[in-house]
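**Student:** I grabbed these lines from Swiss-Prot:
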ACT_SITE  C93  active site, nucleophile
ACT_SITE  H149  active site
BINDING   D55, D56, C93, D297, N298  Ca(2+) binding site
BINDING   K147, H239, K315  substrate binding site
MUTAGEN   C93 to S  No arylsulfatase activity in the media of retinal epithelium cell
Amino acid sequence: MHTLTGFSLVSLLSFGYLSWDWAKPSFVADGPGEAGEQPSAAPPQPPHIIFILTDDQGYHDVGYHGSDIETPTLDRLAAKGVKLENYYIQPICTPSRSQLLTGRYQIHTGLQHSIIRPQQPNCLPLDQVTLPQKLQEAGYSTHMVGKWHLGFYRKECLPTRRGFDTFLGSLTGNVDYYTYDNCDGPGVCGFDLHEGENVAWGLSGQYSTMLYAQRASHILASHSPQRPLFLYVAFQAVHTPLQSPREYLYRYRTMGNVARRKYAAMVTCMDEAVRNITWALKRYGFYNNSVIIFSSDNGGQTFSGGSNWPLRGRKGTYWEGGVRGLGFVHSPLLKRKQRTSRALMHITDWYPTLVGLAGGTTSAADGLDGYDVWPAISEGRASPRTEILHNIDPLYNHAQHGSLEGGFGIWNTAVQAAIRVGEWKLLTGDPGYGDWIPPQTLATFPGSWWNLERMASVRQAVWLFNISADPYEREDLAGQRPDVVRTLLARLAEYNRTAIPVRYPAENPRAHPDFNGGAWGPWASDEEEEEEEGRARSFSRGRRKKKCKICKLRSFFRKLNTRLMSQRI
């Protein structure tokens, strides 16, 4: 029997990842698609859909992109499936998740600016039908495990009210991997692990990556393969704080940079969690009729161990390092496997693609910005997508050298925006930190980093690149091709005319966890008017006793440091 790297068989059994009969050679495979794979058969329809989303995993942080981080499961799944090498996501958490579940650009959900913060009376628009709701209509059982980060101020915003039959995970964007505490400012700390619509106090102490993989396996064990399943696993990994079980840290003990060492350990732990989920798919009879999709949610945070090398930029930016995603599809149902696809794709495309796979339908009335790209993925056909609106953020419009005049009277180039049309990519305003940063493998002083190349400060607000010829964004062609600049600025203006107002309300003190028994959760009543959202009101509800003041203080400064490094995120 093969050795299980990082997990002993006993630990896997104790955590519930394996049952004893999994230890038999007939069920333990070297990896997905290898020994132990079930024989091919005509699959029933519709397929089971397993969507795995990772958090802050950089473009370079997977083995098949030449990383120094071990990801054998992801490498094997991708090698036997279809690698998506022209696939785009959003630069930060909430926007990617909202576009995945609605199939709409940020300008069409009102979530153009930043993320949904824990104390904001904001959530995924309640009038929009989500992907899991469409799949429920098609007869699917829908389950979510992991990070939500799409708002929770009202109960109607919760995952179980937005299309998921079950939910286990966190509602906010950043929690401790063991205690599930999250601080959103000095003294504004609370517990954030929920099962359904209840606080899951009893699960505290379990490392989230292992807990979420265990729950995903349990869902598979208790579900009939005869009923179509949608399983959305949104790992917290590898977002900060950088925490990992000790056994994973040990294998990277020679890595000089402490942040990179911890980050690498977290990635490898997540890789093995994916392996356990894949085993469960085979063990319980789902695999032959399953489509497994793997995607990152945004670029890696280079100041916290991540790497997007050789792409330019990082998380929170509109350079390629912030928006080009890690992605692949693995499935016995693919007609052309073991290949790389360079068809243009975007995270909004999963909505119509998966609804189509499920036997459902979409129409122009749905207002989708995504396309059905299954023929491009499965058969290698051309993508129906020819352009991507990365975003228009009208609230971030203070680029010093931008102006309407600088945009030929077509577009105010002080506004942060980015668009891809064909092979051309245009950025305006302030795209964010734009250096090329190699993996941080060398030892550094705390809070510092090193660059192979550093861009000098430039006085401009418009950039143009031929991404097909220059994927690393080294040669700005804005001065040489004003005709293309004009065309793309006009396209931005066209998109902007369809945008709805930005929804970014002020934080509400009523959201404080102390008014909710010590946990983050819904605080607004269903009947409240929007103008009341943001008013400060005092509550007299009982407070949860603070168990560890120094822990909360450390958590706050850890989050504060991350925010400072992330610039606006």
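Note: Cβ is positioned from N, Cα and C throughout, glycine not excepted.
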**Student:** Does anything in the same chain, at least 6 positions from K147 (substrate binding site), have a Cβ under 8 Å from its Cβ, and if so what?
**Tutor:** D55, C93, G169, S170, G173, A234, F235, Q236, H239
**Student:** Determine the Cβ neighbour count for H149 (active site): the number of other Cβ atoms within 10 Å of its Cβ.
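**Tutor:** There are 28 of them.
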**Student:** State the Cα to Cα distance, in Å, between D56 (Ca(2+) binding site) and the residue listed as 'active site', rounded to an integer.
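**Tutor:** Checking the Cα atoms of D56 (Ca(2+) binding site) and the residue listed as 'active site' gives a distance of 14 Å.
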**Student:** Please state whether DSSP places D297 (Ca(2+) binding site) in a helix, a strand or coil.
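**Tutor:** In the DSSP reduction, D297 (Ca(2+) binding site) maps to coil.
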**Student:** Looking at the recorded positions H149, D297, N298, which has the shortest Cα distance to K315 (substrate binding site)?
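**Tutor:** The answer is N298.
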**Student:** Specify the count of other C-beta atoms within 10 Å of the C-beta of H239 (substrate binding site).
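**Tutor:** Taking every protein chain into account, the count is 26.
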**Student:** Please report the number of other Cβ atoms within 10 Å of the Cβ of D297 (Ca(2+) binding site).
**Tutor:** 28
**Student:** Cβ within 8 angstroms of the Cβ centroid of K147, H239, K315: which residues besides those meet this for the substrate site?
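**Tutor:** Neighbours within 8 Å of the Cβ centroid, excluding K147, H239, K315: D55, D56, C93, G173, N174, Q236, V238, T240, D297, N298, Q301.
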